[in-house]
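**Q** The note that Swiss-Prot attaches to the published mutagenesis GLY348 to Arg is: In mg439; defective molting. Here the residue is the original one, but Swiss-Prot notes a mutagenesis experiment at this spot, HIS590 to Tyr: In mg364; causes a blockade of the molting cycle; 56% of homozygotes remain trapped in the larval cuticle when grown under standard culture conditions; an additional 22% arrest development but are not trapped in the cuticle; survivors develop slowly; increased permeability of the exoskeleton. According to Swiss-Prot, the mutagenesis experiment GLY597 to Arg carries this note: In mg417; defective molting. Listed in Swiss-Prot is the mutagenesis experiment GLY597 to Glu, annotated as follows: In mg435; defective molting. Record note (Swiss-Prot) on the mutagenesis of TRP688 to Arg: In mg434; defective molting.
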Amino acid sequence: MRNLNLILFTALAAVTYANVQPHDISQNGAVKDGNHLRIDLNETSSVELMDKWLSQAFSGLMAAVASKKIAKMPAEHQNIVQQCSKDAKDVREHAKCLVKLLDAEKSGKLGRKQYQKVVKSPETIVLPENPKMLTKKDLEKAENAGAAENNENLEWIGSFGTARAKRSYKVVHRDSYALRSTDDVDGMTKLAKSLTNTVRAMKNKTERAEPWVEAVGRIKKLGEEAKREKKNREVMKKRLKQMIDNTPAEFVDPRKPVALKQAEMEDENNEIAKLMRKKEADEIRVPLKFLRKAVKTALMLGGQNVTDFDQKTLKMVSPRMMSIVPEQEDESLFNLLSPSLFSLHDEGEGIEKLTSLPHLLKKLDNHGQNAWMDFIVEAAGVSDEVTKTEKVFREKKEKELRGTDGVPLYFTKENATKILGNEEKSKIEVFEDLDKSYSEEQKKKLNDDGFAFLTEKQMERLYGKESPYKHTKALKKFKRLRDDPEKYIEKDIRALAEAEKFRVARRADIVSSPFILTPLTFASAPLSNTFIVLSPLVLSPITLSPAVLGPIILSPWVFVPLILSPRVLSPLIVNPLVFSPIILSPLVLHPLILVPGVFNPIILSPLVLSPLILSPQVFTPLILSPFALNPLILTPMVGSPLILSPFVLSPIILSPQALFAVVLSPYALSPLVESKLIAAEVVLSPSWLS
């Protein structure tokens, strides 16, 4: 396959692959180890996991590219590309879907939607350097471009606009100045401070008093954070859906659909709760409906517009007292005798601003105003409620990131250092520095497109001499790709689509890695083109895992059934088998050499060119398993009948058979050569040339 240069994803995956150190395992699954969970993987599982991660990384990048370009397509074409991506079975097929998208874009089929007219106003008017080249049209553009800027400095008198001149500052000269001291504070200010201290003493508060401005600022910050979180939640749901729709089912991170479903269920539960609250409110609002109708009738008689009045919220004789944020203009709200009075801010309009406490306290100096505002905020318990709300908000966020026992569901620098050592700490610090170095443009690209490109300085930090991920060759290559990197991504996607197959690298052989209680299901990849040496299998069934070129040497099997797992060119050599039946698993070119066995029935599993050599067997019957070119050589057998298993060209050579039977198994060209039969029967099994 062509050398791929996908920026960042390939490099990170390669670095991670290089640093994996798989361990031998005694059991498989999550194990509680102190304050963390440990999942032990053998070498095969580690390689398979890395293969999966790399495939997900490539598919993730391609899904991000598709999400960016697919927005320009009509809805029906979007569905075609998304369905193609969902049906893809591997990275190569996914890349082919992307190539169709890229080709359509190049051919101009992904232009603006039909009948959509885009009008773009230039931000800057560029005029020719030579004044003689100016045309009347150019001058009109220049005049119109500056009109908006000039209008900002106009003061209108009737229908005439006059430019406002900048006011000059008047300089005052004095012979001396008097500095204020604490004794100069007026009585009202002292009273406010005294009242504030009294309230704080009653609440047993000893910490620094929080100014009212800070309390109001915290409230605004909480409100903005709640809005931002709601917006981020919607963006996250949209992004997850796009990534899932544009990623093959094979490579979808299983956590993403779960997260999307969970988010949707939470939203549904919130909506249900709102509807229930609304229903309860409706039950007690029956008398209020008469009031609403009366108000509506009065307004109609007064000649006022009552359009959509029934859909509006009626606020009647319900003044807001000491509000902490300004009243928002809301067209869905009908306000009747419900002003905002004595607000703690000086914003808003009309009565709200005139009656606000900062406005009423303007007769006092700044110290007096702030002192009385501090008292009012403290007496009302605003700071305490803000602190409680912040605590609830913080605990909710922390709860989402921790397990039921309070253990974080993620690696922190502290626990990673404790578990994995200082080397892993240095790796985490590299990514901490990298995260802090992102520019606003990079953050925007990450949010909008799902990927961004590193600067040379960032690449130096990640792959340079001082980094634990030091990779000089990769660094040089990535620096060369800084010119139009998206072109290289497109080039590599096309290379993936044309490749015959996609693999990380040649699979390493599995050596000295026991499999205990480790079911191998759909494990064709790690069992093919791999030597398995000195790796016993115990209680580890192999199911739906065909294997090609996967010899197993010096690796005994104990209670390892082979089910629906054909094997080709995968001999077993010096490999004892105990209670390991072979069921619905044809063996082709699969010799068994020095493979003694006990209780290993072969059922519905044809054998071709799979001789048993020096492999004594006890209670290993062949049932409904025809075989050809499958001699038994120096392989004595006890209690191993052939039942409904025709065979041809399969002589039995120097292989005594005891308690042996051939039942309903015709055979041809399969003579007995120096092989004594003891207590043997042949029933309904004709033979030819044997």
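Each residue's number is its place along the chain shown, starting with 1.
Positions of Cβ are set from backbone N, Cα and C atoms, glycine also.
Here the original residues are kept at every noted site.
Could you place these features in context, so I can see how deep they sit and what lies close by?
**A** Under DSSP, GLY348 (mutagenesis position) is assigned to coil, being neither helix nor strand in the three-state scheme.
Applying an 8 A CB threshold to same-chain residues 6+ apart, the list for HIS590 (mutagenesis position) reads ARG567, VAL568, LEU569, SER570, PRO571, LEU572, LEU607, LEU609, SER610.
Residues near GLY597 (mutagenesis position) in space but far in sequence (CB under 8 A, at least 6 apart, same chain), listed by position: PRO576, LEU577, VAL578, SER580, SER615, PRO616, GLN617, VAL618, THR620.
All chains included, 10 other C-beta atoms sit within 10 angstroms of the C-beta of TRP688 (mutagenesis position).
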**Q** Looking only at DSSP and grouping its letters into three states, which state does HIS590 (mutagenesis position) belong to?
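**A** HIS590 (mutagenesis position) sits in coil per DSSP, no helix or strand.
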**Q** Rounded to the nearest angstrom, how far is the Cα of TRP688 (mutagenesis position) from the Cα of GLY348 (mutagenesis position)?
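**A** Spelling it out, the Cα of GLY348 (mutagenesis position) and the Cα of TRP688 (mutagenesis position) are 106 Å apart.
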**Q** If you draw a 10 Å sphere around the Cβ of GLY348 (mutagenesis position), how many other Cβ atoms fall inside it, taking every protein chain shown into account?
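**A** I count 20 other Cβ atoms within 10 Å of it.
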